Amino acid sequence: MEPAVGGPGPLIVNNKQPQPPPPPPPAAAQPPPGAPRAAAGLLPGGKAREFNRNQRKDSEGYSESPDLEFEYADTDKWAAELSELYSYTEGPEFLMNRKCFEEDFRIHVTDKKWTELDTNQHRTHAMRLLDGLEVTAREKRLKVARAILYVAQGTFGECSSEAEVQSWMRYNIFLLLEVGTFNALVELLNMEIDNSAACSSAVRKPAISLADSTDLRVLLNIMYLIVETVHQECEGDKAEWRTMRQTFRAELGSPLYNNEPFAIMLFGMVTKFCSGHAPHFPMKKVLLLLWKTVLCTLGGFEELQSMKAEKRSILGLPPLPEDSIKVIRNMRAASPPASASDLIEQQQKRGRREHKALIKQDNLDAFNERDPYKADDSREEEEENDDDNSLEGETFPLERDEVMPPPLQHPQTDRLTCPKGLPWAPKVREKDIEMFLESSRSKFIGYTLGSDTNTVVGLPRPIHESIKTLKQHKYTSIAEVQAQMEEEYLRSPLSGGEEEVEQVPAETLYQGLLPSLPQYMIALLKILLAAAPTSKAKTDSINILADVLPEEMPTTVLQSMKLGVDVNRHKEVIVKAISAVLLLLLKHFKLNHVYQFEYMAQHLVFANCIPLILKFFNQNIMSYITAKNSISVLDYPHCVVHELPELTAESLEAGDSNQFCWRNLFSCINLLRILNKLTKWKHSRTMMLVVFKSAPILKRALKVKQAMMQLYVLKLLKVQTKYLGRQWRKSNMKTMSAIYQKVRHRLNDDWAYGNDLDARPWDFQAEECALRANIERFNARRYDRAHSNPDFLPVDNCLQSVLGQRVDLPEDFQMNYDLWLEREVFSKPISWEELLQ
């Protein structure tokens, strides 16, 4: 008797009767490689329905999509980073810059082009342009600034290809840097920031457009091009360029600009914009320049990894168990399971192709929980692992005694198996070993020894072996060492001696940020909220479109479409810059000192960063990552080299041919990493993830088939699984399996169950207050010299040296000195007897 095709009803399989061979399946019925095979038809009715229901629960919102060929890096390709600086509305200004340069150039050089001059002539003209920035007339100064911008843009009017433009850009920018252009631009930028007339005019305007920020945009464009180009290293760079790069990086991170690093000036612009005092500031350009400045001065992720390894060796810690960047790059994305409807559809298409057999339920569970995602190259390995109990070597983990047809022969490339071994080495904290020993002692001996991790007297042999294994995988982080050292300094301030604080760029930047760090974090999150695609336009929200909206709004449908693409792209670039800045600062501060990181992280949490990021992901994340908000023919440098074709609605809708949008995927990964940084080892913040119902939001993000993004989503799901209840864990077994496969294991972490000691009532306030007290003590000890304990300060007992000290009095006090004497000295009665006693 034949089973009903595709139906989940009762199945009767007669294994005694010979079955006719199944007809060859149609080509369309083949499932894509990696898709789970439809097994629902092999079950009795009730179990099939239950299986389908569980499938639907676990894979709600999943769909089969191709792996995204995305490689995470500090930045996108150089050309892409250059093009994102300019909005499409700024297009006509390229020709204005060229015109300003050529008018000035023809006065001094009549018979040659810029590209035909020698190095000395280039340097002479660059210095002449630099002198022109010092004129008082605003219009003349703007023309000279535009001419310098044209030089920084690669004098594209004399180039025939994009590669030639980029080559001349590098040459021209190092030339401009050599003659001191950047410092002159910083002074001009400072002047524009303090330009109260422009600020008050912008505040009064009902609608701010591109024209209100012309001067600022030109200056920021040149500075961005200098920072971005100098930061990019090329193999063909001259030796003097490499030296200039190192010098420039050191200067950019030093407190040379108003006694603070250049990044602090840009942070000040961000807060001034958010406070409403300067609504005309071109925020996208400010944020892009801020990101590249932080990246250039502090270093990128690979540099951070080498700094981390170096710091561990200085502190006497063992090397890192693996290079996390390399591990993540070698990971493959997990295939999301097909939904129940997909399974039924595949089964109907397959028809009577396969013999049916009854399968044990526990084997089917094992089958469903598997997540094959790595191609295996040899059949021999698979055969060797057949009698292993693990699921690694078997394509289908089914019992040998079941009646099964021979497997279909697939091409070698289509065969999928699990990877051999887990990607990460497990880690154990000192605290975990202490807790394990404490529970073992109280269980077997009846008393505890506190933090003693060496005494194992009276404990059974298996416990000895467990402790040995735990100690083999013990990992001490730099943060733990720094926290212990800080406790020691506070416990014994005299015997501990003076702390030697190395003035690395991260330390200098933190000292500059410290007085106003909460305001900076709130300002960045305000702009992030305004730029998020999920945020609704509100009257009280800040206007981040000042540097993209033209003076005259579009009148045709085509112009409106172009502006719509431009506005969306503008918002995406802002999200990209803010997410990158926050992540870089968190990572560098954590390496420099854990309490610097905790201070910044706590202010992000207090400013509602966690719900803001969850709100960002509460959208169709797949459509955000594949959004086509770009017009490639209008991107720089393509638009200045080639003739612009006539734009049509079809060409605007088509966008580029890329499988995904690099900047959007980069932003999503950064935001997930920030969320991980904020919640890691923080029980109270993990509970915020649970309270804000983040699990379904994060699970939807697993649709994106990109290994790095999936890893950080799974990490966030892992920390909250113990609080989500047994039913959630039961109906999300595939997600649990993916966590097991991809996320690092803590050997005695009970993450998959609800019986952990940490699953205690939520006391957010106590945990955060204790952390805040530690941070305040650290900041007061290291940076707040005014509030130092007077008992520990040196005392000068010499009368002559005390009277000989010069005291700087403010000017207004000196002018009104007589008045002060009259009020504070002569008019007040003095009891000389009491004073002399």
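In case you wondered, yes, glycine gets a Cβ from its N, Cα and C as well.
Looking at Swiss-Prot, the entry for mutagenesis of K427 to E says: Decreased interaction with other STRIPAK core complex components. Decreased inhibition of Hippo signaling. K427 (mutagenesis position) is surrounded by 17 other CB atoms, counting those within 10 A of its CB over all protein chains shown. Taken residue by residue with DSSP, K427 (mutagenesis position) is part of a strand.
As a published mutagenesis entry, R744 to E appears in Swiss-Prot alongside the note: Decreased interaction with other STRIPAK core complex components. Decreased inhibition of Hippo signaling. Less than 8 angstroms from the CB of R744 (mutagenesis position) sit W424, A425, P426, K427, each of them six or more residues away in the same chain. Annotation note: R744 (mutagenesis position) sits in a coil segment as assigned by DSSP.
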